[in-house]
Amino acid sequence: MSEDQKSENSVPSKVNMVNRTDILTTIKSLSWLDLMLPFTIILSIIIAVIISVYVPSSRHTFDAEGHPNLMGVSIPLTVGMIVMMIPPICKVSWESIHKYFYRSYIRKQLALSLFLNWVIGPLLMTALAWMALFDYKEYRQGIIMIGVARCIAMVLIWNQIAGGDNDLCVVLVITNSLLQMVLYAPLQIFYCYVISHDHLNTSNRVLFEEVAKSVGVFLGIPLGIGIIIRLGSLTIAGKSNYEKYILRFISPWAMIGFHYTLFVIFISRGYQFIHEIGSAILCFVPLVLYFFIAWFLTFALMRYLSISRSDTQRECSCDQELLLKRVWGRKSCEASFSITMTQCFTMASNNFELSLAIAISLYGNNSKQAIAATFGPLLEVPILLILAIVARILKPYYIWNNRN
């Protein structure tokens, strides 16, 4: 057997060994709290539903009617909704945003990401929601609202695990955070009512004002608090102490606030949820399809956009091709793995905290829209963990441009 054949035959075994190691590394990259998140969400829902069914007096404890409220949401629930959004915002490097825009590749990737996140993403989720929930208007609206809410912070975790470009990811997260203040209201009305031809109980102008106010309160308040906490803490304590002590204290409150919010919702709605569990579970279909389609569509697009259009350069001639015989993508070897991963996970992720907060504010904590919005994080964490593992598995099978 020739040396080339020996080298070629050794590639699969090496790749398989790398894959097994990468899978374990990917899983270990998450904290045990992150890994337990799907189970703790399910446990919170089960306990709340049991309380709702067997303690009927609990169902109206958190209703806005007859209690102090903000934007139609009871104060106890409002506190939970705001608390769960502050920690992700505190993790974003707001103080460094001006440095990144000087890099030409970031400006180019930002334009592509805006198109994927604000045009393709909501369209894809709307199409999938209609496909699976054609006869379930309220659940469909809740799923569409998840699609309109683009991810602002959780993607930082997935990007780091998959080996994405951290600088690019920070720019995309900050840009999406600011754009959501402006775009969420018109897009929610457009996809939930205008193109869906769903009946409006009020005028377009009044509905727009309600959605815009809800976004201003339930994104604006935590956004402002999060930025003040980060910038103030960095000034007083320094970056090292902030990340070592302050951020470590703040981070768990995102999931504490989220689980508390889930608990309240299912106490209010749990008894009805049991009777409609079949139609509610249908919400899983568009969400699961969205995560996988969005991720692999972006992966394929990033490879396609890197294909050389020159007649004289049809295939890769870099050193990697000489070393790896059995690889794919020789014509698209200009693709960067780190940039591709950042685009894939930014496209596949959603801001489930915002969609849940707005659903509660607009339709009430006992609405089907709010129930549908709770399924986002239940599915997003395990599926994106799977996709992070898939990214590690796919990497050795493709040639990548590592110059960045």
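Cβ atoms here come from the backbone N, Cα and C positions, even for glycine.
As written in Swiss-Prot, here are the features:
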- ASN117 to Ala: Impairs cell membrane localization, and leads to arsenite sensitivity (MUTAGEN)
- ARG150 to Ala: Leads to ER retention, protein unstability and arsenite sensitivity (MUTAGEN)
- CYS151 to Val: Leads to complete loss of metalloid transport function (MUTAGEN)
- TRP158 to Ala: Impairs cell membrane localization, and leads to arsenite sensitivity (MUTAGEN)
- CYS169 to Ala: Greatly reduces arsenite efflux (MUTAGEN)
- ASN176 to Ala: Leads to ER retention, protein unstability and arsenite sensitivity (MUTAGEN)
- CYS192 to Ala: Results in moderate reduction of arsenite transport capacities and sorting perturbations (MUTAGEN)
- ARG230 to Ala: Leads to ER retention, protein unstability and arsenite sensitivity (MUTAGEN)
- PHE266 to Ala: Impairs arsenite resistance (MUTAGEN)
- CYS283 to Ala: Does not alter the arsenite/proton exchange across the plasma membrane (MUTAGEN)
- CYS316 to Ala: Results in moderate reduction of arsenite transport capacities and sorting perturbations (MUTAGEN)
- CYS318 to Ala: Results in moderate reduction of arsenite transport capacities and sorting perturbations (MUTAGEN)
- SER349 to Ala: Impairs arsenite resistance (MUTAGEN)
- PHE352 to Ala: Impairs arsenite resistance (MUTAGEN)
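When the mutagenesis positions ASN117, ARG150, CYS192 are screened for a Cα within 10 A of the Cα of ASN176 (mutagenesis position), the ones that qualify are ASN117, ARG150. The subset of mutagenesis positions (TRP158, CYS169, PHE266) lying with their Cα within 10 Å of the Cα of ARG150 (mutagenesis position) is empty, i.e. none. Ranking the mutagenesis positions ASN117, CYS151, SER349 by the distance of their Cα atoms from the Cα of TRP158 (mutagenesis position) places SER349 first.
Separation of the C-alpha atoms of CYS192 (mutagenesis position) and PHE352 (mutagenesis position): 17 Å, rounded to the nearest whole number. Cβ neighbours of CYS169 (mutagenesis position) (same chain, under 8 Å, six or more residues apart in sequence): VAL155, LEU156, ASN159, THR342, THR346. Closest in space to CYS151 (mutagenesis position), of the mutagenesis positions given as PHE266, CYS283, PHE352, is PHE352, taking the CA atom of each residue.
Long-range neighbours of ARG230 (mutagenesis position) (same chain, six or more residues apart, CB within less than 8 Å of its CB): ILE89, CYS90, VAL92, TRP94, GLU95, TYR242. Residue density at CYS192 (mutagenesis position): 25 other Cβ atoms are found within 10 A of its Cβ, drawing on all protein chains shown.
In the three-state DSSP classification, ARG150 (mutagenesis position) falls within a strand.
When the mutagenesis positions CYS283, SER349, PHE352 are compared by Cα distance to ASN117 (mutagenesis position), the shortest distance belongs to SER349. Here CYS283 (mutagenesis position) is positioned 14 angstrom away from PHE352 (mutagenesis position), judged by their C-alpha atoms. In the three-state DSSP scheme, SER349 (mutagenesis position) is classed as coil.
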